[in-house]
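K.L.:
Sharing a structure, written as C-alpha cells. Questions coming.
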Amino acid sequence: MPFVNKQFNYKDPVNGVDIAYIKIPNVGQMQPVKAFKIHNKIWVIPERDTFTNPEEGDLNPPPEAKQVPVSYYDSTYLSTDNEKDNYLKGVTKLFERIYSTDLGRMLLTSIVRGIPFWGGSTIDTELKVIDTNCINVIQPDGSYRSEELNLVIIGPSADIIQFECKSFGHEVLNLTRNGYGSTQYIRFSPDFTFGFEESLEVDTNPLLGAGKFATDPAVTLAHELIHAGHRLYGIAINPNRVFKVNTNAYYEMSGLEVSFEELRTFGGHDAKFIDSLQENEFRLYYYNKFKDIASTLNKAKSIVGTTASLQYMKNVFKEKYLLSEDTSGKFSVDKLKFDKLYKMLTEIYTEDNFVKFFKVLNRKTYLNFDKAVFKINIVPKVNYTIYDGFNLRNTNLAANFNGQNTEINNMNFTKLKNFTGLFEFYKLLCVRGIITSKTKSLDKGYNKALNDLCIKVNNWDLFFSPSEDNFTNDLNKGEEITSDTNIEAAEENISLDLIQQYYLTFNFDNEPENISIENLSSDIIGQLELMPNIERFPNGKKYELDKYTMFHYLRAQEFEHGKSRIALTNSVNEALLNPSRVYTFFSSDYVKKVNKATEAAMFLGWVEQLVYDFTDETSEVSTTDKIADITIIIPYIGPALNIGNMLYKDDFVGALIFSGAVILLEFIPEIAIPVLGTFALVSYIANKVLTVQTIDNALSKRNEKWDEVYKYIVTNWLAKVNTQIDLIRKKMKEALENQAEATKAIINYQYNQYTEEEKNNINFNIDDLSSKLNESINKAMININKFLNQCSVSYLMNSMIPYGVKRLEDFDASLKDALLKYIYDNRGTLIGQVDRLKDKVNNTLSTDIPFQLSKYVDNQRLLSTFTEYIKNIINTSILNLRYESNHLIDLSRYASKINIGSKVNFDPIDKNQIQLFNLESSKIEVILKNAIVYNSMYENFSTSFWIRIPKYFNSISLNNEYTIINCMENNSGWKVSLNYGEIIWTLQDTQEIKQRVVFKYSQMINISDYINRWIFVTITNNRLNNSKIYINGRLIDQKPISNLGNIHASNNIMFKLDGCRDTHRYIWIKYFNLFDKELNEKEIKDLYDNQSNSGILKDFWGDYLQYDKPYYMLNLYDPNKYVDVNNVGIRGYMYLKGPRGSVMTTNIYLNSSLYRGTKFIIKKYASGNKDNIVRNNDRVYINVVVKNKEYRLATNASQAGVEKILSALEIPDVGNLSQVVVMKSKNDQGITNKCKMNLQDNNGNDIGFIGFHQFNNIAKLVASNWYNRQIERSSRTLGCSWEFIPVDDGWGERPL
C-alpha cells in the first residue's frame, strides 16, 4: 500500500479535504496557500517559503555573506504552475522511495504517530491542543476549519539549497526538547542536490570514484525527516549545544559550529563526536521529560476543544511514548521501552543507516563541505525511480553507482556554475619577504603591491580543529558503590540485523485518526523559533607567516587555463612567483619529459610515454619493516602537501619511521584524562548478600570505567585526528588532479601548435587522455587511503590508547587496594567467602580489558584498517604456522619448508589445532631459511603459540620434564618443555650457560583455568634485559638473560614429545609464531585478542562450540552446582543442584566433577549455518537430555514477574511457547569461555538471559530481563554466565 494517498497534480481543484488553501502558524497575517495532504498529518506546499517568517520574505541575495560553504539564489524558481507541479510530484516520489524501505516505513509511521502533546491548557487537569500545532483549512464555501498536523513540506526560502527543519509554537524551543514536540516545517527542494568525492573513500575498486557523485535526494529528505522525528517527540538537542572549532590558527576553520543535533542525525562515526557522558546526560534528561508527560496524563480529568474523548487521546499518547499502563489506568515510563524508543529515534533513524537501505553512495561525514550543486529532475522514470533512485537497474547506470556519477550520467545533472550570490569565507595566508614581480594576479589571492606573497584560502578548505570545550570530562568524579548500584547494560552496535529486529517488532497498526478540533483564530499567530547566536568572524583575515603551508603548495600546483604555454617545475618558489610555472612533486625526469617540445610524428608516442610515467609516479610506494603497523608509505605525500612544513618533505619516509604518524598532523591533540575518580564502598553490617553484591557491583562499575575511557579516547580520535587525516586525503586527491590537469594542458598546447594537416595525421582524443589519467589517480587513491587509514589507526593505538590504559591501570591498582581492605574489614560477615572474593578481585583487577574498536565505531573502512593493524603484528613474524588449503604452511614471507610425520592429527573442526602423540612418527619438522636462523648475542626475538595440555593422571609424570618444541643444536638454542604442572622456556648459549623461565599451575584445584584448556603462551627475549613468559596476555615470570653469550640455534624446529615417560601422553598446539623482535605488552594483548576469534563461541576447553553435541553445564556464579530437571512438562522446572563432588588421584589431582547433571544440546534455528559452529548472535534452540531423550527448553512468556521459569517440554508440545535463544559470546578474552543465552519471544523481543532465581530456596532456571539490565562485559559474578563442557579424553573423568 503506498504512503501517499493518491497521485496529485498541482492544478487539481481544491476540495477542502486533501487539496485546499490553508493558513499555517506564522508571526503575522498571511494569505492562504494551496496545499496537498499526501498522508494523514502530512501536507505539502509547493511554494517558496516567504510566509513563515516575514523577515525572510525577500528572495533576492542578502547584502552580506552567510557563514555557510555555499548559497544559491534564484528569485524565479518555483514561480510557475509547471514548476510547482513538478515539485509536488518530486516530493511525493521521494516519500514513496523512503516508505519502500523497512527503515523508511518505520520512520514515517513514527512521524505520523508523533502527534504533539496536548499541553495547551493552563489547568493541569485538562488536556488541550496547542494552537500552533494546527492549520486552518479553507473550505470551498469560504469558511474554514482547524486541523491538527505533524509535518509540512515547504519550498525553500531565499537560499534555495538551505534545507532545514523548523517549528513554531509557544516557547517553541521547550516544545521540541521537553517531550511535548511541535508541528514541523521542512524547507526542501527535490530539484537540487549536492556533490561529493567518493574516490576519497574507495579502497579497492579504481573504477569507482572516477568523478564527482551526486547525493540521492531521498537521503537528503530522510535527513530532515529524522530531525522532524526528534522534534515531534520532543527529544531534539538544544541548538546551543554545538561542536565548536578553534579559531586561533591560520590552518583552522573559523566560525564553524556544528550542532550536536546534526551530528546525531547524520549518525555513523560523526555521532561519536558526542562523547558518551554527554549522550548519557541527554538520555536521562528526556527520560525524565517522558515521566513528566506520564504524570500529566495521570492528572488529566478532562479534555477541551475537541469531540475526541479524553481516553482516546490518552491512548494516542500512550502509543506515541510507549508508556506502560497498570490495571487502574495509571501511566508510567518503562525504562526498557524508553531506551528502545530513544535508540530507535536517535540511533536507528540516521542518515548513515538510510544510505544502507537505499543502497546508494553518500558523503561519509556531515562535515562534507563540497561546493558542487546540481539541478536535477527526478519525476521522469527514465531519470529516477522509487526503487533504484538514479542507479537504474538493467542499465549501465546500475553498476558501480554510475547513476550517481555526474560525469557518466551527465544528462541527469546540470552543475550550477554561475551562482547568484555565491559567498565564500576565506583567510589570507601571507608569507613575508617574497619578491613578487610577475606573480599570479590579485584575483587569485596574490598581493603584488607588498613584499608578501598572499593566497586566499576558503574557510571550508581548512582543518577542522575542535575546541576542548566540546569534550565533557567528568571521569575524575568519585562514585558511591552500594548493593543496588545500577549497572548499565552494554550498548549494542547498530547493525542491519538489529534494525531488522526493530522492524519485525514494530507496531505499524493503530495510526491516529483525524480529530475534530474547534475552530481557532482565523490567523494562528506563532512564535518564531529562536536560533542560537553564532559568533561571526571577520572575512578575509590576514595571517603573516614565515613559511609556506600546505595551501601554498596546492596553490603552486594550480594555473590559469589559457592559450599560453605552461611548464612543470620542482620549485615551489618558481611556481608561486611565475604564472606560467606549475609545481610538481613528481621526479625531475618526468618534468624534463613533459616540458620537452616534440614533433608531430613523435606526438602519440610522447603522450603514451607520459601516461605511462604518470601512472608510474602516482603508483610509487615504499615499504619498511621498521613500523609494524604501517605496511606501505606514499613518499610523495610529503612534497605534495608540505607535510612536516618543509622539514621532512625531502625524506618523508625517514621522517615517518623516526617520528611516526604524528608528522601528518597539523595540530597535535591533547587528551586530558585526569586521575580517575575513586569508588566509596558502602558497608552492610552482618549482611553477607549485600556485601558480596557491593563487591560485584564495584567490579562491574570498574568495567564501565574502562568502557567510558575507551569511548572518550575514540571520540577525541575521531574528532581531532581522523578529521585531519580526512583533509589530507581530500587534498591529496586535489594534488593528483592538479598534476593531471597540468599534464593535459601541456599536451593539449603542444597539439595545438601543429598545422591542420599534421593534426589530421594524429589520432588524438583529449577525453581519452583524461580517462586514462583519472584511472591512474583512482588507483593511486587506493594506496593513499590505505596508508592514511593505517596512520590514523596507528596513532590511536600507539599514542592515545596506551595513555588511557595507564590511567586505568592506576585506577585498578587503587580499587584493588580498596576492595581487599573492604573484604578484610567485613571478614566477619563474609565467613566462607573471603578467599574466593580475594581471588576474584585479584584476578579481575590484574587483567586489562582489551580495546575493541568495533564497540565504538561502525565505519567499515576504519574497522578493516584496525583488523589489518592487528594482522600487521603477524607480519613481523618470521615463522607463522597455519593450516590453509588442506596444508600446514608457513604464512610468513620466508615460507619455511615443513615435514609432517604420519601420526600427526589435525582436528576436523579447526584444522589449525594439531595433536601430537608420544610416538616417534608424531612430529612436525620446520626447516628454517638460513637468513632467519638465530645466531646472535644481541638480537631480540619472541615466540607465541596456543597449547592444550591434558591432565596428568599418574605418578609416572612426576618429575618428568619432556621437550615439545626444540630449536637446539650443539647444546645451544632454545626449547619449550613440559613437566607436571609446568611450562618451561629454556635459553642456552654456546658455552652451555642456560636460563629457564617457568609457568606453574596446580592440579590440586576444584576448577582449573589451565588443565586441558587452551592457553595462549608468549615468550619474549630482550638480550640486554630479561626473558619473559606471558600466559593469556598476562606477564607471569621473567629472568635476566644479559649474562648469556652468543646463542646459535638450530636451522630446524622440531615439534615432538621427546623424553616423556607416559606412553599415552599427547598435547594439542596451534598458531605457532616466531618473531624477530621483542613483542611489547600491547602487541601481545592485541595478538591474543585477535587469535581468540571472539565471534565464535567456545566450550569449556576452548574448542569451538558446536551444534548437535551434548554438553554438561557450568554456571560461573555458582560453579559447585550442576543443572538438574525436577520434572518434564510445562509444570516442571530445571534447577541448580549441588555439590558437584570430586574426582581425585592421591597427590596427582583433586578436582571437581564436571560431568554431572543434565546435558544441553544446541540445535539450529535456521539452515543457513553450514559448518556446525555456533557463532555470536546465532539464533538457536536448546534441547535438554532427560533419561536419554531430548526435550526442548522453553517458557511461557506471559508468566507474571520478571523471572520466567524454564521447563523441559516434549518438542511437539512447545507450540507458541518461547523457545528461541540468541547465543552471546562475552568478549572477555579471559581463560574461561563464557557464554550467555538470551531467550526471546516469538516476536523477537527479549525475555531475558538464562540464569537462575531462588524460589523457596530452590535455584530454578529462569529467563530474566533483570540480567539484561544488569549485565556488563567481563562480569564473572552474574548467574547468566555459563560454560558448556563436552566429554574430553584430556580430563579423565567417567561420565555419569
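Heads up, the Cβ atoms here are built off N, Cα and C, so glycines get one too.
The annotation active site, proton acceptor is assigned in Swiss-Prot to Glu224. Residues or ranges marked as Zn(2+) binding site in Swiss-Prot: His223, His227, Glu262. According to Swiss-Prot, the feature ganglioside GT1b (d18:1(4E)) binding site maps to Tyr1117, Glu1203. Mutagenesis annotation in Swiss-Prot: Phe953 to Arg, described as Whole toxin is non-toxic, almost no binding of RBD to neurons; the structure shown retains the original residue. Recorded in Swiss-Prot as a mutagenesis result, Lys1000 to Ala carries the remark: Decreased binding of NTNHA by RBD at pH 6.0, none at pH 7.5. Under the heading of mutagenesis, Swiss-Prot lists Asp1118 to Ala and annotates it as follows: Decreased binding of NTNHA by RBD at pH 7.5. Record note (Swiss-Prot), mutagenesis Trp1266 to Leu: Nearly complete loss of toxicity, heavy chain has very strongly reduced binding to synaptosomes, binds much less GT1b. Heavy chain no longer inhibits whole-toxin uptake and toxicity. RBD protects against neurotoxin considerably less well than wild-type. The unchanged residue is displayed. Annotation of the mutagenesis experiment Arg1294 to Ala in Swiss-Prot: Decreased binding of RBD to SV2C, substantial binding to neurons.
Mind mapping these onto the model and telling me what they sit next to?
P.N.:
The number of other Cβ atoms within 10 Å of the Cβ belonging to Glu224 (active site, proton acceptor), over all protein chains shown, comes to 20.
Within the same chain, the residues at least 6 positions away from His223 (Zn(2+) binding site) whose Cβ sits under 8 Å from its Cβ are Thr265, Phe266, Glu351, Phe354, listed in sequence order.
Cβ-based neighbour count (10 Å, all protein chains) for Tyr1117 (ganglioside GT1b (d18:1(4E)) binding site) stands at 18.
Annotation note: Phe953 (mutagenesis position) sits in a coil segment as assigned by DSSP. Annotation for Phe953 (mutagenesis position): same-chain Cβ neighbours under 8 Å, separated by at least 6 residues, are Thr1145, Ile1148, Tyr1149, Gly1292.
DSSP assigns Lys1000 (mutagenesis position) to a strand in the three-state reduction. Counting only same-chain residues six or more apart in sequence, the Cβ atoms lying under 8 angstroms from the Cβ of Lys1000 (mutagenesis position) belong to Gly981, Glu982.
Other Cβ atoms within 10 Å of the Cβ of Asp1118 (mutagenesis position), summed over all protein chains shown, number 13.
Same-chain residues at least 6 positions away in sequence with a Cβ under 8 Å from that of Trp1266 (mutagenesis position) are, in sequence order, Val1202, Glu1203, Gly1248.
In this structure, Arg1294 (mutagenesis position) belongs to neither helix nor strand by DSSP; it is coil. Cβ contacts within 10 Å of Arg1294 (mutagenesis position), excluding its own Cβ and spanning all protein chains shown: 8.
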K.L.:
Quick check on the binding-site residues: of Glu262, Glu1203, whose CB has the lowest count of neighbouring CB atoms inside 10 Å?
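P.N.:
Lowest Cβ count within 10 Å among the binding-site residues (Glu262, Glu1203) is Glu262.
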K.L.:
So what sits near His227 (Zn(2+) binding site) in its own chain, CB-to-CB under 8 Å and at least six residues off in sequence?
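P.N.:
The list for His227 (Zn(2+) binding site) reads Cys165, Gln184, Ile186, Ala236, Glu261, Thr265, given in order along the sequence.
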K.L.:
Which of the recorded positions Glu262, Tyr1117, Asp1118 has its Cα nearest to the Cα of Glu224 (active site, proton acceptor)?
P.N.:
Glu262
K.L.:
Could you tell me which three-state DSSP class Glu1203 (ganglioside GT1b (d18:1(4E)) binding site) falls into?
P.N.:
strand
K.L.:
List the Cα distance (Å, whole number) between Arg1294 (mutagenesis position) and Glu262 (Zn(2+) binding site).
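P.N.:
If we compare the Cα positions of Arg1294 (mutagenesis position) and Glu262 (Zn(2+) binding site), the gap is 63 Å.
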K.L.:
If you take the centroid of the Cβ atoms of His223, His227, Glu262, the listed Zn(2+) site, which other residues of that chain have their Cβ within 8 Å of it?
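P.N.:
The answer, listed by sequence position, is Cys165, Glu224, Ile226, Glu261, Thr265, Phe266, Glu351.
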K.L.:
According to DSSP, which of helix, strand or coil covers His223 (Zn(2+) binding site)?
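P.N.:
The three-state answer is helix.
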K.L.:
Would you mind reading off the Cα separation of Glu262 (Zn(2+) binding site) from Tyr1117 (ganglioside GT1b (d18:1(4E)) binding site), to the nearest angstrom?
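P.N.:
Here the two Cα atoms are 44 Å apart.
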